[in-house]
Amino acid sequence: MPGQELRTVNGSQMLLVLLVLSWLPHGGALSLAEASRASFPGPSELHSEDSRFRELRKRYEDLLTRLRANQSWEDSNTDLVPAPAVRILTPEVRLGSGGHLHLRISRAALPEGLPEASRLHRALFRLSPTASRSWDVTRPLRRQLSLARPQAPALHLRLSPPPSQSDQLLAESSSARPQLELHLRPQAARGRRRARARNGDHCPLGPGRCCRLHTVRASLEDLGWADWVLSPREVQVTMCIGACPSQFRAANMHAQIKTSLHRLKPDTVPAPCCVPASYNPMVLIQKTDTGVSLQTYDDLLAKDCHCI
């Protein structure tokens with residue numbers, strides 16, 4: 001009996017699977033059963049979709065773990081060379097003649113500090129966030145970063161997968177949600193800049209009153225994200241708050257001059273503002289027009305603060 005079959009699936013699991021399946025596209029790596037199928041999906045189909053969602057969730061947790069590991073290492077080794085940071089881009093991709101894959105990477109999407117080929121530690125390309133196969137494109141991307149004209153709007157890569165994979169690539173490329181995972185070495189002298197910043201952290205106004213990092217716990221509903229973000233359900237939002245007295249965490253000479261002029265002409269020159277000096281990346285599982293994807297946001301959570 002159908003009812004007996006459905007009882008083999010855990011109730012909370014099936015509710016989660018049905019909720020996720022309602023967001024997924026036809027034909028993708030996380031596709032729904034065919035719309036024309038009138039009967040309710042059986043346990044084997046539910047198990048298959050549940051496994052695919054678990055795979056996406058595992059990729060999310062793995063990426064989050066790598067990002068946190070990068071951050072923890074960097075925070076505890078500020079005088080050493082930190083581990084590579086992870087950034088995820090979404091290049092344009094098309095399948096050319098002979099089974100070649102052509103990638104177009106917009107320069108506007110490249111992280112700060114590129115194009116410096118020496119900063120690129122590793123680059124991995126996948127046709128979708130859930131694809132099991134990836135291509136190491138570190139060498140061709142380094143070459144493009146070294147040779148391409150700085151004014152060129154995009155970088156172009158051509159991949160030559162094995163002939164045995166051409167048919168599968170042809171089928172997957174039409175519904176691809178490509179992902180380029182970059183592992184970047186940090187820019188030089190970062191730890192020394194942080195050490196100098198910590199030396200000027202004594203607040204003349206009293207503890208907790210000057211420019212500093214502040215954390216607020218917020219739900220997806222609080223942020224207005226509940227209709228498009230699936231995970232995490234709660235975010236520890238870090239932001240910069242506090243006053244900017246003279247010489248406190250001044251970002252540059254302009255901030256110092258602004259402080260001096262504010263003392264002389266407070267009605268016409270505003271005081272410096274406390275703003276983020278750098279950011280921590282954040283990974284979201286989010287709904288898209290074509291299904292569910294992982295997305296890294298590089299400028300969402302403040303990491304350090306200064307006055308400007």
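From the backbone N, Cα and C atoms, a Cβ is placed for every residue, glycine too.
Shown in sequence order, the list is empty: the chain has no residue 6+ apart in sequence with a C-beta less than 8 angstroms from the C-beta of W225 (mutagenesis position). W225 (mutagenesis position) carries neither a helix nor a strand DSSP state and counts as coil. One mutagenesis experiment catalogued in Swiss-Prot, W225 to A, is accompanied by this note: No effect on interaction with GFRAL. Attenuates GDF15-mediated food-intake inhibition.
Less than 8 angstroms from the CB of W228 (mutagenesis position) sit Q286, K287, each of them six or more residues away in the same chain. For the published mutagenesis W228 to E, Swiss-Prot gives the following note: Abolished formation of a ternary complex with GFRAL and RET.
In the three-state DSSP reading, V283 (mutagenesis position) counts as strand. V283 to R appears in Swiss-Prot as a published mutagenesis result, with the remark: Abolishes interaction with GFRAL. Abolishes RET phosphorylation and cellular signaling mediated by GFRAL and RET.
In sequence order, Y60, L63, L64, L67, L294, Q295, T296, Y297 are the residues near V283 (mutagenesis position), counting only same-chain partners six or more apart with C-beta under 8 A. Where Swiss-Prot documents V283 to A as a mutagenesis experiment, the accompanying text is: Reduces cellular signaling mediated by GFRAL and RET.
The Cβ neighbour count for Y297 (mutagenesis position), using a 10 Å radius and every protein chain shown, is 14. DSSP classifies Y297 (mutagenesis position) as strand under the three-state reduction. As a published mutagenesis entry, Y297 to E appears in Swiss-Prot alongside the note: Abolished formation of a ternary complex with GFRAL and RET.
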